[in-house]
Amino acid sequence: MAATTANPEMTSDVPSLGPAIASGNSGPGIQGGGAIVQRAIKRRPGLDFDDDGEGNSKFLRCDDDQMSNDKERFARSDDEQSSADKERLARENHSEIERRRRNKMTAYITELSDMVPTCSALARKPDKLTILRMAVSHMKSLRGTGNTSTDGSYKPSFLTDQELKHLILEAADGFLFIVSCETGRVVYVSDSVTPVLNQPQSEWFGSTLYDQVHPDDVDKLREQLSTSENALTGRILDLKTGTVKKEGQQSSMRMCMGSRRSFICRMRCGSSSVDPVSVNRLSFVRNRCRNGLGSVKDGEPHFVVVHCTGYIKAWPPAGVSLPDDDPEAGQGSKFCLVAIGRLQVTSSPNCTDMSNVCQPTEFISRHNIEGIFTFVDHRCVATVGYQPQELLGKNIVEFCHPEDQQLLRDSFQQVVKLKGQVLSVMFRFRSKNQEWLWMRTSSFTFQNPYSDEIEYIICTNTNVKNSSQEPRPTLSNTIQRPQLGPTANLPLEMGSGQLAPRQQQQQTELDMVPGRDGLASYNHSQVVQPVTTTGPEHSKPLEKSDGLFAQDRDPRFSEIYHNINADQSKGISSSTVPATQQLFSQGNTFPPTPRPAENFRNSGLAPPVTIVQPSASAGQMLAQISRHSNPTQGATPTWTPTTRSGFSAQQVATQATAKTRTSQFGVGSFQTPSSFSSMSLPGAPTASPGAAAYPSLTNRGSNFAPETGQTAGQFQTRTAEGVGVWPQWQGQQPHHRSSSSEQHVQQPPAQQPGQPEVFQEMLSMLGDQSNSYNNEEFPDLTMFPPFSE
């Protein structure tokens, strides 16, 4: 029962064991059951503590695994450490290897750059790519393949090698030679050595270059031909860059293969005759102007200075083999110097061109604002004879002609105002041998760019050749005085269509006037031109109290027009006559019209211009003109010869009062010779200071008759009693009146038809002098009109 009771428990506890127990035998089953029970009892704790048992076993396994893992980890860490060390060492070794490789490559690149001349000539060290590129170019140039194609199909377009060689030698003005660097033996020399050194080619072949140069230049030549690195000591002059380089790595570059050579040496000059036909023109000139080193003694060789320029090349060239009989055939690859020798003709002391050198004709000087020399060019010695120290500190005006000193001062003042613009002036400069030289000075100022102040004046002084034939220039602000021809006395109102008949009429009238050559030599720029006035101011006198040409304003106009005596101040205002109207046409008659409130006096007029004195007096001129113009009139009023004092500049100013009159009266007063007779109105008697008054002429139609008692100085000057007087002079009129003066009323006479016109050229010369003006009142009018007007 116990077994049976135990079995359910066992089956309940262990379901998997139930079928096994039920299927067992009885006998053995009891024993087995007891055994099973015992095993079951033994297993129960085991089953109760299954986890523990399993845990214990697991713990044991974990311990074993942990130990093994630790061992494995330790072993693995050792392996990893060893591998990391190996990798690190490998990386370090690789970096070291790369660094060594880079250092080697840099060293080779540096050495290559030292061997290539174009790399060393650069201002700074080039990069590696540039060094390699230049090295390739240099190697191509050494092999002679720099300008040829790789397939060898390149050929010159139209020149052969010989033609190209001759052109190069002629352009280089020298001869080509090739010498061995080791021995100095001449390998080749061109035929152009004959006109250069007067030596045939045969004298150079078979000899050495040391035999052809001066003995003192042998050592220098040996240094230039040497290719060893230690041959050159000291400093090197790089002719391409113009810099002096110290001894060092650059020396190896200069002495290696392919480096450039340029040196000067003295070479032997032969005595062979040169045929000018067989050589070119430059060679013939070279033969005559060879650069000798002084006089040559008999029996001594003659040396000349030769400039040699070339390169060190490999010999023999690539692809060329020397013949077996050549002494240098078995020595392997050698070097040679390929160079061109040229004469130093420009420094020849005995050249014939030196005697024909033109002396300098200009020098540059610097002055302060006052004109004192602060710098003088050395060419002043050949130009004016002075040393620079003789001119420094002195004023340029001191060396100027007295007549040109003011002109030079004005030019310096003007150039200061121009501020940088060039001003030229010509003056006479006293040279050291006390001769006057015409100098043209072009000057301009230099301004400080910061302070804008004038620092100094720079002058270029040029000695002018044939100065007597050149006109003397003036400043830009100097008044020009051209000498005009017979058209100078045309009034401004004259139209262009009236010019031809006007000139013909004036030429006819001037042919019968004595001394007419003097009338055409006056300057029209000094004549007062008529002024066009409009509005109510046309009838107002000017309020200026000082005449335009008064003596205190411009002394040049103090001497003015003697021997012209008429009321020519009564010109026509330009506003009253159109430009196309014929002036002073013959045959015009003017009706008699009274002229109220006007004072007309017989006066000698002195217009403010300078004119050459005619040979005859004005009275004789008037008499001859009147006799020629109307010989039928016979009434003769006599002029009383009197002595009259000369007028002053203030009396000239009395002519400037503006009195208004109509055009017909202005023109009519010049239509007949009687208008030049003495006339007066009540209240305005004629007066002549210190002399008797003119007798009145009652016959207005009479003409002037010739007088035999008149002298040349009879009517030289008269009092300037013109149309009116200035307002401040009106109160002084009683002082100038004469007690014996008579009053007459002038009646304008009617002109006879066909009566010729006289004194038109005088009227047109004077223009309208009834108004005095200046540039301040009429700013748009020029006081001195140009010749074209």
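Note: Cβ is positioned from N, Cα and C throughout, glycine not excepted.
Feature annotations, courtesy of Swiss-Prot:
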type: DOMAIN; residues: 89-142; note: domain 'bHLH'
type: MUTAGEN; residues: R91 to A; note: Diminishes DNA interaction
type: MUTAGEN; residues: N93 to A; note: Diminishes DNA interaction
type: MUTAGEN; residues: E98 to A; note: Severely diminishes DNA interaction
type: MUTAGEN; residues: R99 to A; note: Diminishes DNA interaction
type: MUTAGEN; residues: R101 to A; note: Severely diminishes DNA interaction
type: DOMAIN; residues: 161-235; note: domain 'PAS 1'
type: DOMAIN; residues: 349-419; note: domain 'PAS 2'
type: DOMAIN; residues: 424-467; note: domain 'PAC'
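Structure with Swiss-Prot features highlighted.
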residue: R91; record: mutagenesis position; contacts (Cβ under 8 Å, 6+ apart): none
residue: N93; record: mutagenesis position; contacts (Cβ under 8 Å, 6+ apart): none
residue: E98; record: mutagenesis position; contacts (Cβ under 8 Å, 6+ apart): none
residue: R99; record: mutagenesis position; contacts (Cβ under 8 Å, 6+ apart): none
residue: R101; record: mutagenesis position; contacts (Cβ under 8 Å, 6+ apart): none
Spatial neighbours of the domain 'PAC' (424-467) not adjacent in sequence (6+ beyond its ends, CB under 8 Å) are 361-369, 371, 374, 380, 383-386, 390, 396, 399-401, 403-404, 407-408, 411-412, 415-416, 418, 473, 475
DSSP three-state assignment for E98 (mutagenesis position) = helix
Could you tell me the mean pLDDT over the domain 'bHLH' (89-142), as a whole number?
-> 87
Residues in the domain 'PAS 1' (161-235) per DSSP class, helix first, strand next, coil last, are 36 helix, 14 strand, 25 coil
